[in-house]
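Below is one structure, written out as structure tokens; the observations come after it.
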Amino acid sequence: MRVLLILLAFFAPIASQLMGGECGREGACSVNGKCYNGKLIETYWCRCKKGFGGAFCERECDLDCKRGEKCIYDVYGENPTCICQDCEDETPPTERTQKGCEEGYGGPDCKTPLFSGVNPCDSDPCNNGLCYPFYGGFQCICNNGYGGSYCEEGIDHCAQNECAEGSTCVNSVYNYYCDCPIGKSGRYCERTECALMGNICNHGRCIPNRDEDKNFRCVCDSGYEGEFCNKDKNECLIEETCVNNSTCFNLHGDFTCTCKPGYAGKYCEEAIDMCKDYVCQNDGYCAHDSNQMPICYCEQGFTGQRCEIECPSGFGGIHCDLPLQRPHCSRSNGTCYNDGRCINGFCVCEPDYIGDRCEINRKDFKFPDIQSCKYNPCVNNATCIDLKNSGYSCHCPLGFYGLNCEQHLLCTPTTCANGGTCEGVNGVIRCNCPNGFSGDYCEIKDRQLCSRHPCKNGGVCKNTGYCECQYGYTGPTCEEVLVIEKSKETVIRDLCEQRKCMDLASNGICNPECNLEECNFDGGDCSGGQRPFSKCQYPARCADQFANGVCNQECNNEECLYDGLDCQSELFRCPAHIRKHCIERRGDGVCNLECSFIGCGFDGGDCNNGTEAIILSDIRIKVQIDPIEFQATGGETLMQISANLRATVRIQRDELGPLVFRWDGEHEMERVEMNSSKLEDQFVLSHHVRRYRQAVVTGIVLYLEVEEICKPEFCRFSTAQSVVDLIAAGLVKSDGRMSLGLPITEAMVAVPKRNEIDEGWSRSQVILFACIAFLAFGTVVAGVIAKNGPERSRKRKMVNATVWMPPMESTNEKGRRNQSNHSSQCSLLDNSAYYHPNTKRHCSDYSTGYNGEQYSQIYPQTLANGYPGDYNELNFDFQSETFAPADLPADEIPLHVQAAGPDAITAPITNESVNQVDSKYRRRVLHWLAANVRGKPEDVITTEAIRCLKAGADVNARDCDENTALMLAVRAHRVRLSVVLLREGANPTIFNNSERSALHEAVVNKDLRILRHLLTDKRLLKEIDELDRNGMTALMLVARELGKHQVEMAELLLSKGAKLDYDGAARKDSNKYKGRTALHYAAMHDNEEMVIMLVRRSSNKDKQDEDGRTPIMLAAKEGCEKTVQYLALNDASLGIVDSMDMTAAQVAEASYHHELAAFLRQVANERHRNDIMRQQIVKSGHGAKSGRQTVKNIKRAGSRKTPTSAASSRETNHLTPPPSDGSFSSPSPHYYPTTTSTPNRMETSPEYMFNHEMAPPVNAMWYTTPPPYQDPNYRHVPPNTAFQNAEQMNGSFYC
């Protein structure tokens, strides 16, 4: 045991603590350790003080070590152990152990000869473990559950384990144990532990509950609801929450009542004395009306709201026209109305009435010439502003509100912005701002002087004076460390799989149980087709905290949608008494200061005063509101959107008027005839006239523009997509029902498309013209078909690519502009969310446009995070399965009609009738039988097909889409019919207009049974790697799709001769050629099972496509977490760069997958660290492994086994060089060969790497040895951990 501790004292600093870098950099080691530069260049290690351990001495050890010992951790940061303290001198152990020994000798006394070259592992002595040779012997490192000198002892105890579902059984020598997933505990992981799942219930508490599918439930705090208590409860929906005609406003986790004057309290239930501060002049006195409003009773001879107007001498009354010399009311001279009383000849009215005889309702009466600021109506030091023909408006100071600023404001959770705390002192509120913010409401973010307040923890100080923090840090100077709860994300992600959210995704229905960021918001069904948090550094965290009433600074940025505006004060509402006034004056060119703030839409930008502004246009939203209602309330709707976005919002327009269209639930219809003059009077129309327009629950489709008055570097929204994402995130919070307080169902960025048809043409004229054009086109097509004849076996269309030239800057700019002509964010509520549902449009559809719709989509569709995926190039035809273009034939041919119908055929079946051709679809009877969708039984279809074949039907006849009956049978999953057609000579190698054969159709349909039958045809086996129009083989099509039998189908194709790493090289001259293999497509679609199968079959993990991207790069770009982890942990190269000189980590970062980028950098750093350790070990003669090890002496001598070059059986790859003849000293560079490629470090796959695992151990220390074996039989299987090459030294021993 003492020997073991001595060994650990030497080995721990060498193996587990050698890092890349130098001691000179800040924070190389923590304050609990001292840094020493390593023997190798740019390496260092940390010597820890007593009581501390870890690679950087950052962890405090809780073991009570004896005197002369200290505590360390193993290389995994676990298993603390007491070892001897370091020697007093500061000489690194690597130098102490190597001093004085001659070359070829080592050991404490420099007398031990080093490795002689005999390979003792040739006989494979380790039964259930790995054999590692060294001088004079070998060591066996046993697998879990096995022991003994030769790993011969032990059994698999996991065969009959009782571990709960989701846990992992780990075998040991005498038993097994269950490795529990996050949130589970117990011997068999049978218990749910809420404490292990982090803050899984955001605003509530977690309670174990076996009746739930997740085995726990959340009990929400007051004001919150939802499965995970992350949704605000709208208390205002409860009847009479606020009383006395007050207005209820929902807040996050709470609500507030805006009381009518005269009432106070949380529910406005308390009547207050409004006369206390209400002064009536000239001996008038104050009273309350029925609404608790203060009114003044004036002495005769005075009038006015506060008795401030003196009437001419001898006159009185409210108009100063009542003679005071004679009584005005009496029994004979008239009475007082509305319960007024006649006192001393004049009427004294009830508080709600006024007039000389109390005949006027007070609320309908206005005193003459007093609705202006000259009478000082505003109180509490408010600023009064006269309104043109509308009276006045009071701008209240902090802490007051109301018509005349007479009401005191109460503190609410959202009174102060950016996490400030509100406190009320003597009726006046004050915001205490956090560090980095200032202003009355903490609404101003202070700029930092970088020289005085440098950014910490790796943050970067920008020109704006703000710090851009690294992942895991936040705060004005990045001083705060975030606690990222991976356990919570893991639990929810597992829940998504358990609920089969992938099957429910993109079906047009928002399923609340899948409305989580980890479930992609039900495939976009709950987010209007968007991925709103795709750019956010903390997507799951910020989606969870979005609009929850708590300011989270790490989410308070444009990429994370400003935390749902939680960090902004909610006091910005347009006062009711000037709301109409401000709507009428928005954007009229005159600055109305009373309207120039957030709540009233910044007066339409009129108070800009030359300040810079940014205008974001082409924001397309669908709103479930009646078009007629919107015609009347357009200005009010725009005001509401403006207030919620905190920016000016206007409707775009073109030369025909406002861009407002009807929406029938599926398509964008005709333009809504808005009253342009009225809207212009309201100034809710854009100032910019667009010269073209576009078209896609009923309602309207609006095209909006958002104007923000700001300098560009300080604007909240830099792109229109950010506004769309904010709207989409609001949809998420309501399960897809509304956003911005409106019933919005979808938002996207879309440029209205130019309407090429003359607006003056009628609909019937357009249809007539289209029909004529179609008939002419059909005649030409029929002539071509008749000329070429039906005897061709295939139709292949080769597209020759133009010669590529380096794009100029102007060309790139033009390309970016033109990109807007395709689609922004395709709606996931549409069937064409990711691809068109039909494999090919029928020939009759060409006249009506794509899918028969009037409008096209604008920006590239996305596969993952809101950025164009690799399937979205303009020339990529992403297509799926197809169906018959019509239920019934166009011609009334009896045999065709009966073949396509539900009943059996009764018409005569003759050689002439079975070969009769439909004039429109060019189909024959076999086509209609194979494509029958009318419910005809399968056995009847097969029997009738046999009868037609016997009558002489052409089995290989093709319709206008070049489809044979076999292709249609394959699409319809008709196995029996497919077998009959094959037996009768159907050619499965014929290609249709989509350039697909029956093989492609079968794999697209995921039909394993038909695939097995097709692969019995020898003609098809010879063309098993044929490409479709997108340059994809059947294996590639299988690899990209998820499904129950996909892996089995891929294995079947490979067993029948499909090439594993074929990249479509036969189409290199085509613009469809991408240079990708099946592994590329499996990786980019996160098909983990397929990736595992292909990698195990030795598919080239580092094959680069035409863009220089490897499978792991494509997976990183699309955010495929599981695939990236598997490839990275199975030695896929992380140092290769693509044509843009970007590594996999940089590709992930550019696509806003920050966590993936951090993971890839961690793995790359670990590899770099372990490579340095191995080199150090090799130089010092040490290479031990952890585990149960046994050393046996080998007395026989022998010659060294000559290393042989591993012959590669892969396809030749023009971008991926072959191994350098087995040399481990100078591997071929595996990166994209561009003129600017300057990778810091070459990296190769294990097949081409020097095998450091063969470094030979000796009995005492490690010494320099000759080059080790390069025998693939003794390769170490990479473990499933990020520390895949790390070596655990603590606990190892040799005998």
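Yeah, the Cβs are placed from backbone N, Cα and C, and that goes for glycine too.
Taken from Swiss-Prot, the feature domain 'EGF-like 1' applies to 19-58. For 117-152, the entry in Swiss-Prot reads domain 'EGF-like 2', with the evidence type sequence analysis. The domain 'EGF-like 7' feature in Swiss-Prot is assigned to 316-359. The domain 'EGF-like 9' annotation in Swiss-Prot covers 407-443. In Swiss-Prot, a mutagenesis experiment is listed as G529 to E, annotated with the note In ar202; formation of proximal germ cell-derived tumors. While the structure shown retains the original residue, Swiss-Prot records the mutagenesis experiment L929 to F with this note: In 2144; moderate increase in aak-2 phosphorylation. The annotation that Swiss-Prot gives for the mutagenesis experiment A1034 to T reads: In tn777; abnormally large oocytes. While the structure shown retains the original residue, Swiss-Prot records the mutagenesis experiment G1043 to E with this note: In q224; at the restrictive temperature of 25 degrees Celsius, loss of interaction of lag-3 with lip-1 promoter. Loss of mpk-1 isoform b expression probably due to a lack of germline.
Helix first, then strand, then coil: DSSP counts for the domain 'EGF-like 7' (316-359) stand at 0 helix, 13 strand, 31 coil. A 10 Å cutoff on Cβ-Cβ distances gives A1034 (mutagenesis position) a total of 31 other Cβ atoms nearby, all chains included.
By the criterion of other Cβ atoms within 10 Å of the residue's own Cβ, the least surrounded of the mutagenesis positions G529, G1043 is G1043.
Nonlocal intrachain contacts for the domain 'EGF-like 7' (316-359), taken as residues 6+ away from its ends with a CB within less than 8 angstroms of a stretch CB, comprise 287-290, 295, 297, 300-303, 309, 365, 367-368. In sequence order, A899, A900, I941, E944, A945, C948, A965, L977 are the residues near L929 (mutagenesis position), counting only same-chain partners six or more apart with C-beta under 8 A. Across the domain 'EGF-like 9' (407-443), the prediction's mean pLDDT works out to 77. On a Cα basis, G1043 (mutagenesis position) lies 15 Å away from A1034 (mutagenesis position). The separation of G1043 (mutagenesis position) from G529 (mutagenesis position), Cα to Cα, is 23 Å. Secondary structure at G1043 (mutagenesis position), as computed by DSSP, is coil.
Annotation note: L929 (mutagenesis position) sits in a helical segment as assigned by DSSP. In the three-state DSSP reading, G529 (mutagenesis position) counts as coil.
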